[in-house]
Amino acid sequence: MIPEFLLASCTLATLCHSAPFSLQPEEQKVLVVSFDGFRWDYLYKVPTPHFHYIMKNGVHVNQVTNVFITKTYPNHYTLVTGLFAENHGIVANDMFDPILNKSFSLEHMDIYDSKFWEEATPIWITNQRAGHASGAAMWPGADVKIHDSFPTYYLPYNESVSFEDRVAKIIEWFTAKDPINLGFLYWEEPDDTGHDVGPDSPLMGSVISDVDHKLGYLIKMLKRAKLWNNVNLIVTSDHGMTQCSKQRVIELDRYLDKEHYTLIDHSPVAAILPKEGKFDEVYDALAGAHPNLTVYKKEEIPERWHYKHNDRVQPIVAVADEGWYILQNKSDDFLLGNHGYDNALAEMHPIFLAHGPAFRKNFTKEAMNSTDLYSLLCHLLNLTALPHNGSFWNVQDLLSSATPKPIPYTQSTTLLLGSDKPGEDEQEESYPYYIGVSLGSIIAMVFFVVLIKHLIRSQVHTLQYRQVEVAQPLLQA
């Protein structure tokens, strides 16, 4: 009797467990979106209903400390490796490696030498090594062959490709026959305009509104593809932006002989490579030359920047105060908005918002580090993290206390495109969910009745058997 009882119990337990959850996807899905140069307080400069919709229905971090230097390529590589710039090797947008005797330049799009990228392993490679698929639409570095690998799907960088076309590719990859579980999407604004006009310009308002409109378009497309409630959407950036002016310019030619050094990287962190035998002369001429310029020998760079332990960091690094601009002379290009300054400055900090089945709702956290995103992604995707500088414990409170699981999609009547009122709170479950739970409950009840009948019959049979045992000795007497 015991084996039959156990079999029935196991069958009941299996059905009770599986029925309500049979509609759930097998794994978490994550989409990371970066709006380049989106400073943390842009959310409040003009109405941003779609950003606030995510904040209301997901999580928001007020202050994200990114890595020094606060530029595009170092910080985008930090987001996907969890490493400081000195550890992942992309120390600037423009670099010189004395070991390789090669240069790296974002300005000239000379960025495709794999050796510059292979001091670290981006998470899309780890994800693919675990048997999953990844996709990247214009994410910086994703079109570079790193450790003999590209993302499963990727778009070669082309600034002319529209945001809508990039979104279409992301949706296609998430809904393919062999879908991705990890996607990356990059957009150049508001960084481009921020450089041109400066973050304090009234012209920035329309650009921020347009980025919000594009986020609304992404939300609409995710809902249309029935992905909104099943994909964990993370919206972030690489850095902020500060206002500059031509009245705050530091000209290196006023202090240095240009024949004595090579300027590897420019404002606001000048990476200076002195010519052979000219180190002391260059350093002495520049140190103390301007009250708004701090000059470091490489070994004297502050530890808090985690920046000096890499061959690509030049022997002399000159850092301008916030809002000050470094030029060789006034004939060089000047930008009204700039970034790259000390990562402790609030104006250098980017945004961080997230929505999805793994995240809490209407929750705001005060602070995190950009290095923490990598460990969060590894946790969501159940990947073994490689060594990194972030901390999962620093961001675990962003997650729902319940075991993260995607929920079935339900169409909202509000598409969140161009609306100032993004609509009502999201539904937590849909009709398919309730149908699944109901079917599971009915099946459980049926098997419970069958089990009770089985137990009753077993008891009757046992009583009859015992009666025969009791009567048997009397017959023998």
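Cβ from N, Cα, C; glycine included.
Since we're looking at a predicted model, the values are computed, not measured.
Features as listed in Swiss-Prot:
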ACT_SITE  Thr72  active site, nucleophile
BINDING   Asp36, Thr72, Asp238, His239  Zn(2+) 1 binding site
BINDING   Asp191, His195, His339  Zn(2+) 2 binding site
MUTAGEN   Thr72 to Ala  Catalytically inactive
MUTAGEN   Tyr73 to Phe  Can hydrolyze nucleotides, with about fourfold higher rates for adenine versus uridine and no strong preference for diphosphates or triphosphates
MUTAGEN   Glu159 to Ser  No effect on its ability to hydrolyze NAD
Using Cα-Cα distances with a 10 Å cut-off, which of the recorded positions Thr72, Tyr73, Glu159, His195 are near Asp238 (Zn(2+) 1 binding site)?
Thr72, Tyr73
Can you tell which of Asp191, Asp238 has the least company, meaning the fewest other C-beta atoms within 10 angstroms of its C-beta, among these binding-site residues?
Asp191
Comparing the Cα of Asp36 (Zn(2+) 1 binding site) with the Cα atoms of the recorded positions Thr72, Tyr73, Asp191, His195, His339, the shortest distance belongs to Asp191
What is the interatomic distance between the Cα atoms of His339 (Zn(2+) 2 binding site) and Tyr73 (mutagenesis position), given in whole Å?
12
Could you work out which of the recorded positions (Asp36, Glu159) has its C-beta surrounded by the smallest number of other C-beta atoms within 10 A?
Glu159
At 10 angstroms around each C-beta, which of the binding-site residues His195, His239, His339 has the fewest other C-beta atoms nearby?
His195
Looking at the binding-site residues listed here (Asp191, His195, His239), whose Cα lies nearest to that of Glu159 (mutagenesis position)?
Asp191
Give the distance between the Cα atoms of Asp191 (Zn(2+) 2 binding site) and His239 (Zn(2+) 1 binding site), rounded to the nearest whole Å.
9
Closest to His239 (Zn(2+) 1 binding site): which of the recorded positions Thr72, Tyr73, His195, going by Cα position?
Thr72
Students should find that the Cα atoms of Thr72 (mutagenesis position) and His195 (Zn(2+) 2 binding site) sit apart, in Å rounded to an integer, by 13
